[in-house]
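Q: One structure follows; several queries about it will come next.
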Amino acid sequence: MSLSNSSKVSVLISLLEKSRDLDYIGEAINQLEHSLQCAYFAQRSGADNEMVLAALLHDLGHYCNDTSFEDMGGYGVWQHEKVGADYLRGLGFSERVACLIEGHVAAKRYLVSSKASYLKNLSDASRKTLEYQGGPMDEGERRLFEEREDFKDCLKIRAWDEKGKQTDLKVPGPEHYRKMMEEHLSENQN
């Protein structure tokens, strides 16, 4: 028996709420606050709903499964971008949302390799996870990444990811995104 779109969204909201208890490793906020801030910045910038949802759910792979995935030395789930994207594909989210989520780690690797100042501005935790994520891209990887149709959108997700680490920022809670998620799932049904 498959879940209704409303039930799928309730599961996601429950996962988001539970992430309140998870440290956003190396930062002064929790995982929920980070996710909500990223979505807030996306929405405030005028991004479309798929971008807002990708920003909201980009770190879902750290906490969407009860099973144990390979760890990045205490810095979260290795390949969390793929774990989260695949989880959302299974729920019926669009390929664009999944690809944007997969692309946020590649965007970090790209920016580190193409902007000397970017690495200096990363938090200690983000620098540490970069090692597990493949380090800076080489020239060939950069060219391939730049050829992606969603290249610029992946960089935007990454920018919101970096910005979404503020303490005491008041933003809407997970329920604010319920209707957006339900409509997205309805639009993407075959």
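One is the number of the first residue shown, and numbering goes on along the chain from there.
Heads up, the Cβ atoms here are built off N, Cα and C, so glycines get one too.
Okay, these came from Swiss-Prot:
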{"type": "MUTAGEN", "residues": "Tyr24 to Phe", "note": "Slight decrease of the catalytic efficiency and of the affinity for (R)-2-amino-1-hydroxyethylphosphonic acid. 3-fold decrease of the Fe-enzyme molar ratios"}
{"type": "BINDING", "residues": "Tyr24, His34, His58, Asp59, Asp161", "note": "Fe cation 1 binding site"}
{"type": "MUTAGEN", "residues": "Glu27 to Ala", "note": "4-fold decrease of the catalytic efficiency and 3-fold decrease of the affinity for (R)-2-amino-1-hydroxyethylphosphonic acid. 6-fold decrease of the Fe-enzyme molar ratios"}
{"type": "BINDING", "residues": "Glu27, His62, Lys108, Ser126, Arg127, Lys128, Thr129, Leu130, Glu131, Tyr132, Gln133, Arg158", "note": "(1R)-(2-amino-1-hydroxyethyl)phosphonate binding site"}
{"type": "MUTAGEN", "residues": "His34 to Ala", "note": "Loss of dioxygenase activity"}
{"type": "MUTAGEN", "residues": "His58 to Ala", "note": "Loss of dioxygenase activity"}
{"type": "MUTAGEN", "residues": "Asp59 to Ala", "note": "Loss of dioxygenase activity"}
{"type": "BINDING", "residues": "Asp59, His80, His104", "note": "Fe cation 2 binding site"}
{"type": "MUTAGEN", "residues": "His62 to Ala", "note": "6-fold decrease of the catalytic efficiency and 2.5-fold decrease of the affinity for (R)-2-amino-1-hydroxyethylphosphonic acid"}
{"type": "MUTAGEN", "residues": "His80 to Ala", "note": "3-fold decrease of the catalytic efficiency and 3.5-fold decrease of the affinity for (R)-2-amino-1-hydroxyethylphosphonic acid. 2.5-fold decrease of the Fe-enzyme molar ratios"}
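Describe each of these features in terms of where it is and what it packs against.
A: Summarising the environment of Asp59 (mutagenesis position), the number of other Cβ atoms within 10 Å of its Cβ, over all protein chains shown, is 26.
A 10 Å cutoff on Cβ-Cβ distances gives Gln133 ((1R)-(2-amino-1-hydroxyethyl)phosphonate binding site) a total of 20 other Cβ atoms nearby, all chains included. According to DSSP, Gln133 ((1R)-(2-amino-1-hydroxyethyl)phosphonate binding site) sits in a coil region rather than a helix or strand.
Note on His34 (mutagenesis position): other Cβ atoms within 10 Å of its Cβ, all shown chains, come to 21.
Taking the Cβ of His58 (mutagenesis position) as centre and 10 Å as the limit, one finds 30 other Cβ atoms among all the protein chains shown.
All protein chains shown were included, and the count of other CB atoms within 10 Å of the CB of His62 (mutagenesis position) stands at 22.
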Q: To the nearest whole angstrom, what is the C-alpha distance linking His80 (mutagenesis position) and Gln133 ((1R)-(2-amino-1-hydroxyethyl)phosphonate binding site)?
A: 10
Q: Quick check: which same-chain residues outside Asp59, His80, His104 lie with their CB within 8 A of the centre of the Fe cation 2 site CB atoms?
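A: So the extra residues in range turn out to be His58, Leu60, Gly61, His62, Glu81, Gly84, Ile101, Val105, Asp161.
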Q: Rounded to an integer, what is the Cα-Cα distance in Å between Asp161 (Fe cation 1 binding site) and Thr129 ((1R)-(2-amino-1-hydroxyethyl)phosphonate binding site)?
A: 14
Q: Within 10 Å of its Cβ, which one of these binding-site residues (Glu131, Asp161) has the largest number of other Cβ atoms?
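A: Answer by Cβ density within 10 Å: Asp161.
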Q: Fill in the CA-CA distance, Thr129 ((1R)-(2-amino-1-hydroxyethyl)phosphonate binding site) to Asp59 (mutagenesis position), as an integer in Å.
A: 13
